[in-house]
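Worksheet: the structure to be examined is printed underneath.
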Amino acid sequence: MSKRTAFVMGASQGIGKAIALKLADQHFSLVINSRNLDNIESVKEDILAKHPEASVIVLAGDMSDQHTRAGIFQKIESQCGRLDVLINNIPGGAPDTFDNCNIEDMTATFTQKTVAYIDAIKRASSLMKQNEFGRIINIVGNLWKEPGANMFTNSMMNAALINASKNISIQLAPHNITVNCLNPGFIATDRYHQFVENVMKKNSISKQKAEEQIASGIPMKRVGSAEETAALAAFLASEEASYITGQQISADGGSMKSI
């Protein structure tokens, strides 16, 4: 059997980088993406330093842009000839509320993440069908089920992604292609550290107090690591996860209270 090929978006930092490193440990051929060429080249160097024999292709570009997306998938097909795993990992839009949201920003967020994920799945699945195998993992978030008052648009778009993913999973299941959503909670990434700063400013408290306040709302009393999230993604990308599809799985230390 040929080595599996995985395409990881947003792989220059945080969860995306951790997933790329984890899949490299498991001997996947990798296509890694980020908007910043220098940053993603640095990740390639990290992978090759640990796995000199690894196959790593860098394709820089903004995956929220339709034309960039089309070009990158064309390159994956021409340079790899196959695609087995897709990690959809694009950040959402800026915080907003129902009172201050506007149509322009809502439309931009919908295009930036929701439409981009669905289009990427459409393009990736056409390649996966050639080998009757595929693993599609959408990085979403718990806001889809427990909306945040200050994340009005993102909460709504995440719910749309969960719904679309469930629908798509039914269509692709006969082709042995699974589609699942991975929903991180508070994970120690740059985005989390920005959130800590916002809590500090809002409450006029120290960084330590802000982090303690956040951790107090998590049953495990700590934030997660990108590596813990990557371990779950790697399992969903594996042969062992062959009967898991159409699911929404949280890596959040028990934060989500709904069932």
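Cβ from N, Cα, C; glycine included.
In this structure the noted substitutions are not present, so the sites keep their original residues.
The annotation NADP(+) binding site is assigned in Swiss-Prot to 12-15, 34-36, 62-63, I90, K113, 185-191. In three-state terms derived from DSSP, T189 (NADP(+) binding site) belongs to neither a helical nor a strand segment and is classed as coil.
According to Swiss-Prot, the mutagenesis experiment K113 to A carries the annotation: 5- and 2-fold decrease of the catalytic efficiency and the affinity for ex-H2HPP, respectively. The secondary structure of K113 (mutagenesis position), as reduced to three states from DSSP, is helical.
According to Swiss-Prot, the mutagenesis experiment Y117 to A carries this note: 6- and 3-fold decrease of the catalytic efficiency and the affinity for ex-H2HPP, respectively. Counting every protein chain shown, the Cβ of Y117 (mutagenesis position) has 28 other Cβ atoms within 10 Å.
Mutagenesis annotation in Swiss-Prot: S155 to A, described as 5.5- and 3-fold decrease of the catalytic efficiency and the affinity for ex-H2HPP, respectively; the structure shown retains the original residue. The Cβ of S155 (mutagenesis position) lies under 8 Å from the Cβ of L143, W144, P147, G148, each of which sits 6+ residues away along the same chain. S155 (mutagenesis position) falls within a helical segment according to DSSP.
Under a cutoff of 8 A between CB atoms, and with a sequence separation of 6+ in the same chain, the neighbours of N158 (mutagenesis position) are G92, V140, G141, L143, W144. While the structure shown retains the original residue, Swiss-Prot records the mutagenesis experiment N158 to A with this note: 5- and 2-fold decrease of the catalytic efficiency and the affinity for ex-H2HPP, respectively.
Quoting Swiss-Prot on the mutagenesis of S250 to A: 1.5- and 2-fold decrease of the catalytic efficiency and the affinity for ex-H2HPP, respectively. S250 (mutagenesis position) falls within a strand when secondary structure is assigned with DSSP. In the shown protein chains, 18 other C-beta atoms lie within 10 A of the C-beta of S250 (mutagenesis position).
Per Cα geometry, I90 is the residue among the recorded positions S12, I90, T189, S250 nearest to K113 (mutagenesis position).
Here S250 (mutagenesis position) is positioned 17 angstrom away from I90 (NADP(+) binding site), judged by their C-alpha atoms. Each of the binding-site residues I15, I90 was scored by other CB atoms within 10 A of its CB, and the lowest score goes to I90. Taking a C-beta cut-off of under 8 angstroms and a sequence separation of 6 or more, F186 (NADP(+) binding site) has the following same-chain neighbours: Y192, F195, I214, I218, V223, G224, D252, G253, S255. When the recorded positions S12, I15, N36, Y117 are ranked by how far their Cα is from the Cα of S250 (mutagenesis position), I15 comes first.
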